[in-house]
Amino acid sequence: MEQVEILRKFIQRVQAMKSPDHNGEDNFARDFMRLRRLSTKYRTEKIYPTATGEKEENVKKNRYKDILPFDHSRVKLTLKTPSQDSDYINANFIKGVYGPKAYVATQGPLANTVIDFWRMIWEYNVVIIVMACREFEMGRKKCERYWPLYGEDPITFAPFKISCEDEQARTDYFIRTLLLEFQNESRRLYQFHYVNWPDHDVPSSFDSILDMISLMRKYQEHEDVPICIHCSAGCGRTGAICAIDYTWNLLKAGKIPEEFNVFNLIQEMRTQRHSAVQTKEQYELVHRAIAQLFEKQLQLYEIHGAQKIADGVNEINTENMVSSIEPEKQDSPPPKPPRTRSCLVEGDAKEEILQPPEPHPVPPILTPSPPSAFPTVTTVWQDNDRYHPKPVLHMVSSEQHSADLNRNYSKSTELPGKNESTIEQIDKKLERNLSFEIKKVPLQEGPKSFDGNTLLNRGHAIKIKSASPCIADKISKPQELSSDLNVGDTSQNSCVDCSVTQSNKVSVTPPEESQNSDTPPRPDRLPLDEKGHVTWSFHGPENAIPIPDLSEGNSSDINYQTRKTVSLTPSPTTQVETPDLVDHDNTSPLFRTPLSFTNPLHSDDSDSDERNSDGAVTQNKTNISTASATVSAATSTESISTRKVLPMSIARHNIAGTTHSGAEKDVDVSEDSPPPLPERTPESFVLASEHNTPVRSEWSELQSQERSEQKKSEGLITSENEKCDHPAGGIHYEMCIECPPTFSDKREQISENPTEATDIGFGNRCGKPKGPRDPPSEWT
């Protein structure tokens, strides 16, 4: 058990001891009675004999006839003087932390034992004398004055001469500097005289006692020579000071035993000096004083721990500067900061060291911005989240020219004036690149086995942020993919950002150009030549997919390997073919809605390998309808994927959708037959909030808002043959999911309608707020 836990347990035990039992006595009184019974047993049964103190020649040297030194631990005097040649003095050694003779517990000198007292001081090279009583207490002589007063002439106790060189008055005690001379040799020693400790009682405050003991240990830190402690009898107050100092030395050495308790300590002391800690009040004082020492030590531990953390941060900053000069490659980060991780961005090896978190929030969504205006995805999480490292961009070269992940960002941006207010809100949320891939995940997530050569092992999620009507401009025709393609191509699952331009179209660079062109430098702009159209581009150097126009009524299948697609289209029906990916874990990747952006670093369960090593694909077609509805954000804990992926939605909920069963049609694999229409529930129209309870009472309000929005929409309108019994006006995203063609009611999906602008941010939902309240900025 660590020292901190031991100290806390002792403090709690002392606090519990103050509570009285059924007899009205607290634990202090009960424990002290046990100590007294043990001492009586020692005396009556002669367990620790006191034969030397009982001798006739030594009886007169004892201040109290019942307080005699134990023979096995008594201090023996060997220094002879002409007047005194006996070896007896009423004193005992008490062992300390480092030796058996750390303390000399003795009675206050009598008039006939002062020379014996100085003999003992000289013989055992004592430097510190602690006196815990007054010379007179309650009209009785408690101790002979064995030192001269400050400013008076030296006192001679032949053959010893004692002078007082200095005296310092402190709270409740004095510090005197004494000069001891014997046979032309002099020694300087110090007397700590505590004057406010009543006999058989305790002082009102023990802070001055602790202060005196602390200062005493500054004068003598070691135990090479004993410290002489005495009061009147050399038992009660003497034993209390010894117990406190002994425990303090243990504490400073970090050697407090796991089962430390004061009872055992004083019981052992009583086997060395008779009646050490003489009263119940003194016994309680020792507990309280030690508990206070432990509390102060705990505070020191906390301060020391904070300093260690600060030093660690400084070391991280220093190593960050060094690593920027000398980059290294490390595939596995250490479990403690500083953690390093190598990444390949545009063919350059870079080492990145996680920095301590900054106070500003993580920007949620990417918007067009000039270079260096805001941090990109490679720096956002590095600067803002120390414990959840950023996603790493990788460029994996293939036989042909590598496709740049951000090749579609190289075009200039033009913003329409009518959407300036919306874009300002988007700009406030900073930027985050939508096209990225994760190759590495921090060790703290505990991911499963990764194959870093050819396989993309994370389920990718997307965010869309736009301010004008968006539709899918083109969807590629089916193109068979060879089973030996490089599945690890970095262009997989990359998506083209949705943005706003003057016209209602977005021109996407054809994927054929990405194959034939060299890898351009990473741009900072989005492709915004035309207005409103959204295209999810799944292109790569070897598996580029042509995108035909769906607005002309040509619905086609997307045949791809390890791809996840989202179609935004005005067509009545959109048929997307999703392959059944063959993998060992039988996991099903799915698309998250814009409100449920899946942070790969926040997934509770690690994603497994999504495909075979040979890249074999078993295809299965699934009809996906495009219905007109609002972006659903109903909270639900159900997930349709066999692979558990918990999205890190900013609303902190998963988005659940339901399908409409009333207008179902037979699912057909052909491209001409319309798919079944999804059924919407009131819960799916409620915005995700910090509460799990859906607001059903606002269903009618949402219906009226959506109908008014449908009338105002200028863009494309869904065909009349769409059987939708729910109001239109939202954007419904259909997720391509590895599953049988039929959709269950528990399947997550989001309806799409291109009649509204594709503004799916938290601040702007289809151009106007659709929720019961404005979402707070803390979501981002």
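Each Cβ is built from the backbone N, Cα and C atoms, and glycine gets one as well.
Every position carries its original residue.
In the three-state DSSP scheme, Cys231 (active site, phosphocysteine intermediate) is classed as coil. Note on Cys231 (active site, phosphocysteine intermediate): other Cβ atoms within 10 Å of its Cβ, all shown chains, come to 28. Per Swiss-Prot, the feature active site, phosphocysteine intermediate maps to Cys231.
Under the heading substrate binding site, Swiss-Prot lists Arg36, 63-67, Asp199, 231-237, Gln278.
What Swiss-Prot records for 28-293 is domain 'Tyrosine-protein phosphatase'.
Cβ-based neighbour count (10 Å, all protein chains) for Ser19 (mutagenesis position) stands at 8. Mutagenesis annotation in Swiss-Prot: Ser19 to Glu, described as Loss of phosphorylation site; the structure shown retains the original residue.
What Swiss-Prot says about the mutagenesis result for Arg36 to Ala is this: Decreases enzyme activity. The number of other CB atoms found within 10 A of the CB of Arg36 (mutagenesis position), across every protein chain shown, is 14. In the three-state DSSP scheme, Arg36 (mutagenesis position) is classed as helix.
The Cβ neighbour count for Arg63 (mutagenesis position), using a 10 Å radius and every protein chain shown, is 18. One mutagenesis experiment named in Swiss-Prot is Arg63 to Ala, and its note says Decreases enzyme activity.
DSSP assigns Asp66 (mutagenesis position) to coil in the three-state reduction, outside any helix or strand. For Asp66 (mutagenesis position), no same-chain residue lying six or more positions away in sequence has a CB closer than 8 A to its CB. Among the mutagenesis experiments that Swiss-Prot reports, Asp66 to Ala is described with the note: Abolishes enzyme activity.
According to Swiss-Prot, the experimentally introduced change Asp199 to Ala is described as follows: Abolishes enzyme activity. Counting every protein chain shown, the Cβ of Asp199 (mutagenesis position) has 18 other Cβ atoms within 10 Å.
According to its DSSP assignment, His200 (mutagenesis position) is coil. Sequence-distant neighbours of His200 (mutagenesis position) (same chain, 6+ residues apart, CB-CB distance under 8 A): Gly236, Gln278, Thr279, Glu281. Quoted from Swiss-Prot for the published mutagenesis His200 to Ala: Decreases enzyme activity.
DSSP gives Gln278 (mutagenesis position) a coil state; it is part of no helix or strand. According to Swiss-Prot, the mutagenesis experiment Gln278 to Ala carries this note: Nearly abolishes enzyme activity.
For the pair Gly234 (substrate binding site) and Ser19 (mutagenesis position), the Cα-Cα distance reads 31 Å.
Counting other Cβ atoms within 10 Å of each Cβ, the binding-site residues Gly234, Gly236 show the lowest value at Gly236. Cα distances from Arg63 (mutagenesis position) to the recorded positions Ser19, Asp199, Cys231, Ser232 are smallest for Ser232.
Listed in sequence order, the mutagenesis positions from Ser19, Arg36, Asp199 having a Cα within 10 Å of the Cα of Cys231 (active site, phosphocysteine intermediate) are Asp199.
Spacing of Tyr64 (substrate binding site) relative to Asp199 (mutagenesis position) is 14 Å (Cα to Cα, whole number).
Cα separation, Arg36 (mutagenesis position) to Ser232 (substrate binding site), rounded: 19 Å. Asp199 (mutagenesis position) sits 8 Å from Ser232 (substrate binding site), taking the Cα positions as reference. Rounded to a whole number, the distance between the Cα atoms of Ser19 (mutagenesis position) and Ser232 (substrate binding site) is 32 Å.
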